[in-house]
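See structure below.
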Amino acid sequence: MTNIRKTHPLIKIINHSFIDLPAPSNISAWWNFGSLLGICLIIQILTGLFLAMHYTSDTMTAFSSVTHICRDVNYGWLIRYMHANGASMFFICLFLHVGRGLYYGSYTYFETWNIGVILLFAVMATAFMGYVLPWGQMSFWGATVITNLLSAIPYIGTTLVEWIWGGFSVDKATLTRFFAFHFILPFIITALVMVHLLFLHETGSNNPSGLISDSDKIPFHPYYTIKDILGVLLLILVLMILVLFSPDLLGDPDNYTPANPLNTPPHIKPEWYFLFAYAILRSIPNKLGGVLALVLSILILMLFPILHMSKQRSMMFRPLSQCVFWILVADLFTLTWIGGQPVEYPFIIIGQLASILYFMIILLILPAISLFENKLLKW
């Protein structure tokens with residue numbers, strides 16, 4: 001009799017995805033981040049569900065309800081800080097996952113890559129709306145500033161912003177709808193993750209060499225299950241160190257002050273994982289131009305398959321492209337730093353130069369270096 005795991009309609013899907021899946025024999029630790037993102041998503045949905053049981057999405061009580069969760073609910077402080085810092089871990093894994101895809105040329109799987117970019121947008125939207133929910137000063141002013149950017153859209157901008165707000169400013173209606181969207185989006189993300197995996201399993205995984213690995217495959221279980229478990233343990237270790245020792249390390253002290261529309265904080269800035277995009281937004285003096293640059297800074301990822309000029313898929317054997325890649329990483333660190341600084345000299349000019357370099361590397365330098373490396377292959 002055949003094993004139930006290979007015959008049962010539901011179990012065989014799991015079997016083909018996580019047990020008998022043929023995987024390349026040489027994928028490194030950089031391939032762990034997919035499973036880590038899955039774990040992050042599960043942690044966020046579970047902690048978020050328990051937070052939603054005690055949270056109230058009303059401007060009068062939202063801040064107090066979060067305080068109540070931390071003070072009065074059993075282990076409420078733990079759930080709240082796991083959720084807040086879980087978001088940071090989520091983005092660390094996301095950035096490393098995308099970086100891996102860029103370095104090893106995984107973007108040549110068009111559908112998988114494009115759904116991944118859509119997922120990135122969805123996670124960013126979810127995180128933004130989640131940041132508004134505690135209704136602290138930075139929640140309120142962050143929501144005001146970011147939603148206000150849509151008013152830069154010609155003709156329909158102002159109407160659109162008021163429609164999103166549900167009034168003439170960020171208020172009760174805004175908070176209620178943000179809570180509703182923040183609750184539903186992770187489930188949409190989960191569905192998209194399944195589609196992401198569906199397309200990935202159509203082609204099979206890429207590997208560090210960028211070469212076809214059909215002739216050398218190993219079963220996912222036990223080799224990569226045990227490897228993923230190690231990654232998960234390390235992820236949970238880092239998350240719990242963050243939560244239990246310095247839960248407010250990545251947060252903003254301003255968010256411990258209840259939202260006050262009459263008092264603007266001296267420096268309005270988003271969470272650390274949005275700072276690079278925020279720096280790009282601020283580096284353009286024109287409102288519409290800034291908004292376009294902000295959207296394009298993420299949307300540009302969709303152009304990578306088109307801009308791939310090299311005859312090799314991975315950067316493993318392309319030292320010049322490697323140098324440019326790491327300059328891009330350094331540039332993103334610079335943008336993240338600038339995004340958290342006040343708008344004054346010399347930060348303005350550094351931000352503008354870093355923003356120009358970001359788009360230059362992706363649109364011009366990397367493709368040009370790739371073409372040059374193709375020439376070197378013939379020497």
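Including glycine, each Cβ sits where the backbone N, Cα and C put it.
For all the noted positions, this structure keeps the original residue and models no substitution.
Since the structure is predicted, the reported quantities are computational estimates derived from the model, not experimental observations.
Here is what Swiss-Prot says about this protein:
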BINDING   HIS83, HIS182  heme b b562 binding site
BINDING   HIS97, HIS196  heme b b566 binding site
VARIANT   ALA122 to Thr  In strain: Isolate MSB 53282/NK 7980
BINDING   HIS201  ubiquinone binding site
VARIANT   LEU233 to Phe  In strain: Isolate MSB 53282/NK 7980
VARIANT   MET360 to Leu  In strain: Isolate MSB 53282/NK 7980
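One residue stands out among the variant positions LEU233, MET360 for having the most other Cβ atoms within 10 Å of its Cβ: MET360.
For HIS97 (heme b b566 binding site), the same-chain residues 6+ apart in sequence whose C-beta sits under 8 angstroms from its C-beta are PHE33, GLY34, LEU37. With the fewest other C-beta atoms within 10 Å around its C-beta, HIS201 stands out among the binding-site residues HIS83, HIS196, HIS201.
All protein chains shown were included, and the count of other CB atoms within 10 Å of the CB of HIS182 (heme b b562 binding site) stands at 21. Distance between Cα atoms for ALA122 (variant position) and HIS83 (heme b b562 binding site): 17 Å, as a whole number. The shortest Cα-Cα distance between MET360 (variant position) and any of the recorded positions HIS83, HIS182, HIS196, HIS201, LEU233 is the one to HIS196. Comparing Cα positions, LEU233 (variant position) lies closest to HIS83 out of the binding-site residues HIS83, HIS182, HIS196, HIS201.
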